[in-house]
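S.K.: If you look up Swiss-Prot, you'll see 23-128 marked as domain 'Ig-like V-type'. Among the natural variants in Swiss-Prot, Thr12 to Met has the note: In strain: C57BL/6. The residue drawn here is the original one. In Swiss-Prot, a natural variant is listed as Phe209 to Ile, annotated with the note In strain: C57BL/6.
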Amino acid sequence: MSKGLLLLWLVTELWWLYLTPAASEDTIIGFLGQPVTLPCHYLSWSQSRNSMCWGKGSCPNSKCNAELLRTDGTRIISRKSTKYTLLGKVQFGEVSLTISNTNRGDSGVYCCRIEVPGWFNDVKKNVRLELRRATTTKKPTTTTRPTTTPYVTTTTPELLPTTVMTTSVLPTTTPPQTLATTAFSTAVTTCPSTTPGSFSQETTKGSAFTTESETLPASNHSQRSMMTISTDIAVLRPTGSNPGILPSTSQLTTQKTTLTTSESLQKTTKSHQINSRQTILIIACCVGFVLMVLLFLAFLLRGKVTGANCLQRHKRPDNTEDSDSVLNDMSHGRDDEDGIFTL
C-alpha cells in the first residue's frame, strides 16, 4: 500500500512540473519605428543536438505559440516575416531576436525556447517588450536679420579715366598741350551735372577725349605716365558732398610731384641702406683678412724665436769646454815661464 501511494505521489509531482513551465522573464523597452533586440543566449550550445524557436506569447509546455522563427542549430530554417532575424552567430548559441520597423502590435510577451534532448530539459525564456513613442526635441531656431547697407550711386564714374589720360600726355610734346587743356576745360564745365539724362552727353564727350588722345604720338614717356596714372585714379575719385567736381590742374601737378618725390626718397633710402650694408660687409672682410695675416706672422715669429733659443741651449756646453781648455793652456804657459825664470 505504501508503494502505491509513493508512485502516485511521484506521478502527480512530475505532472505538475510538466504543466508549470519554468521560464524566466525580462522586460525590454523600445521605441516605435526603431529596431529592437530581444536577448537570448545558451552557453552549452551544440550544433548537432540543439535547436530553438521564437514565438509570440509565453512559453508553452512544448514548442512555441505563434512561431516567428526557427533554427536547426546552425542557421535559420523558417521565419514568419523578414522583419524578424538573428544578428548573432547561431552556431555559438547567440540567438537574440531583432525586430525591425516596430509598431504598436509588436509589443507583448515573446518566448525564446531552446530545445535540449531529454525530458524537461528545454530552456525557456520569456521577454516582455514595451514600445513607447520616441521623444522629439526641438532644435533652437536662430533668426538672423539681414543688414542693409545704403548704396550711393555716382553719375560720373566713366569721365575720371578720360580726363586723367588727357592730363598725362601733357609732358610728352608741345602741340598736344593745347588739345589737352581745351578738353580738360570742357570736361570741368560738364562734370557738375548729376542728372541721369546727362549720361549721353558725357559719354559722347568722353569718346571725343579718347579720340583726341589716340591722335597723340605714343612713346615710352607716355606709357610710363599711364602706369603712374593708374595709381593716381584713387586720388582723383570724388569724395565728400560734391562727387561731380574734379580737382584742378595745379592740384594734380602737386599730387604728382609729391608722389614722385616720395618715390625718389624711398629709392634713395633703399640705395643708401644697400650701400651701407655692402660697405659693412667689405670692412668686415678686410678686418678679418688683416687679423688672419697678423696671426700667421705671429706664429712664424714665434717659431723662429723658439728655434734660436734651442740652438743657443745646444751651443752653450761646447763654449764652456772651449773656455776651460783655453784657461788650462794659459795656466800651463805661465808655469813654463815661471820655470824658465827660476832656472
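Even glycines carry a Cβ here, placed using N, Cα and C.
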S.K.: Could you put numbers on the helix, strand and coil content of the domain 'Ig-like V-type' (23-128), residue by residue per DSSP?
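M.R.: Split by secondary structure, the domain 'Ig-like V-type' (23-128) comes out as 6 helix, 49 strand, 51 coil.
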S.K.: I'd like the number of other C-beta atoms within 10 A of the C-beta of Thr12 (variant position), please.
M.R.: 10
S.K.: Tell me whether Thr12 (variant position) sits in a helix, a strand or coil according to DSSP.
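M.R.: Reduced to three states, the DSSP call for Thr12 (variant position) is helix.
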